[in-house]
Amino acid sequence: MESADFYEVEPRPPMSSHLQSPPHAPSNAAFGFPRGAGPAPPPAPPAAPEPLGGICEHETSIDISAYIDPAAFNDEFLADLFQHSRQQEKAKAAAGPAGGGGDFDYPGAPAGPGGAVMSAGAHGPPPGYGCAAAGYLDGRLEPLYERVGAPALRPLVIKQEPREEDEAKQLALAGLFPYQPPPPPPPPHPHASPAHLAAPHLQFQIAHCGQTTMHLQPGHPTPPPTPVPSPHAAPALGAAGLPGPGSALKGLAGAHPDLRTGGGGGGSGAGAGKAKKSVDKNSNEYRVRRERNNIAVRKSRDKAKQRNVETQQKVLELTSDNDRLRKRVEQLSRELDTLRGIFRQLPESSLVKAMGNCA
């Protein structure tokens with residue numbers, strides 16, 4: 001199905017005939033419009049023939065392969081590119097206050113503070129502006145290829161990616177030493193001596209030295225150590241400022257007087273004491289508990305006996321079925337042997353007749 005907006009067009013006249021400006025008026029069908037769609041425009045005045053080479057005499061080609069495939073070049077090319085652009089920016093900043101028009105001045109423009117501000121209508125566009133722009137771009141791009149490998153460049157710093165072994169070590173250390181928020185600093189103890197507080201501080205540094213050395217860069221200074229809580233508050237508070245097991249046992253013993261805690265406080269390293277129950281056997285609670293336990297034991301035993309009886313009954317049923325099937329197999333085997341003996345005693349002629357009668 002053809003579209004109603006497109007029509008057949010006439011072939012475009014060659015360039016030579018266009019420059020010679022034929023006297024006939026151009027047809028509207030050449031522009032994709034239907035014939036007779038509008039009034040024919042007046043014929044254009046003949047233009048003087050102009051050579052095609054006069055558009056831009058100093059036309060040069062620019063190699064942009066470096067921007068299309070930068071992987072084919074080394075890192076020095078990119079470093080030189082960035083350094084050259086920074087030098088150009090510095091030169092622009094230095095030449096700006098001096099009164100120059102910057103990179104936007106064209107040749108022949110009046111120099112001065114108002115040179116770049118003056119309108120183009122007063123002076124007219126400069127001749128050969130396209131050629132000047134092409135030469136400007138060539139001058140900007142040529143030093144990029146000339147300065148590659150210059151000895152005056154500073155050494156290029158290449159960022160190294162972390163290896164898999166280092167990442168595995170960091171993950172292992174992060175699992176062994178998980179980050180925990182530091183506890184708030186405790187109030188200074190009036191009777192604590194500096195020598196008494198030195199040992200926990202040293203142990204804290206030793207415990208966290210592996211994690212600190214892995215996460216810090218070589219050039220960064222070591223941060224100050226985290227203040228260590230006082231050893232007097234260790235039984236009450238754990239490593240993360242939470243109540244230790246000793247305080248929980250004490251609170252449980254205070255709530256239930258029938259529970260007694262064994263010796264040993266929480267966080268001492270020797271292990272918390274085992275809690276032992278002392279229940280009075282003459283109390284009603286003990287009797288109710290024993291009765292419930294006995295009932296549960298009886299129920300479980302009754303269920304076990306019932307399952308045993310059901311299993312025995314099923315075994316008996318299966319055994320009887322097996323005997324019945326065995327007897328049936330023996331009977332069928334005897335009948336088969338009898339039939340085989342009968343067919344063996346019959347002559348072949350009778351067998352042929354029997355087969356003919358069946359057919």
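Including glycine, each Cβ sits where the backbone N, Cα and C put it.
None of the listed substitutions appears in this model.
In Swiss-Prot this protein carries:
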- Ser193 to Ala: No effect on DNA-binding. Loss of interaction with CDK2 and CDK4 as well as cell cycle inhibition (MUTAGEN)
- 283-346: domain 'bZIP' (DOMAIN)
- Tyr286 to Ala: No effect on DNA-binding, represses E2F1:TFDP1-mediated transcription and causes adipose hypoplasia and myeloid dysplasia (MUTAGEN)
- Val288 to Ala: No effect on DNA-binding, no effect on repression of E2F1:TFDP1-mediated transcription and no effect on adipogenesis and granulopoiesis; when associated with A-291 (MUTAGEN)
- Glu291 to Ala: No effect on DNA-binding, no effect on repression of E2F1:TFDP1-mediated transcription and no effect on adipogenesis and granulopoiesis; when associated with A-288 (MUTAGEN)
- Ile295 to Ala: No effect on DNA-binding, represses E2F1:TFDP1-mediated transcription and causes adipose hypoplasia and myeloid dysplasia; when associated with A-298 (MUTAGEN)
- Arg298 to Ala: No effect on DNA-binding, represses E2F1:TFDP1-mediated transcription and causes adipose hypoplasia and myeloid dysplasia; when associated with A-295 (MUTAGEN)
Counts by DSSP class (helix H/G/I, strand E/B, coil) across the domain 'bZIP' (283-346)
62 helix, 0 strand, 2 coil
Residues with Cβ closer than 8 Å to the Cβ of Ile295 (mutagenesis position), same chain and 6+ apart in sequence?
none
Given Val288 (mutagenesis position) and Arg298 (mutagenesis position), what distance in Å do their CA atoms have, once rounded to a whole number?
15
Number of other Cβ atoms within 10 Å of the Cβ of Arg298 (mutagenesis position) across all protein chains:
10
Can you count the other CB atoms that lie within 10 A of the CB of Val288 (mutagenesis position)?
10
Neighbouring CB atoms within 10 angstroms of the CB of Glu291 (mutagenesis position), all protein chains considered, total 10
In all the protein chains shown, the tally of other Cβ atoms within 10 Å of the Cβ of Tyr286 (mutagenesis position) is 12
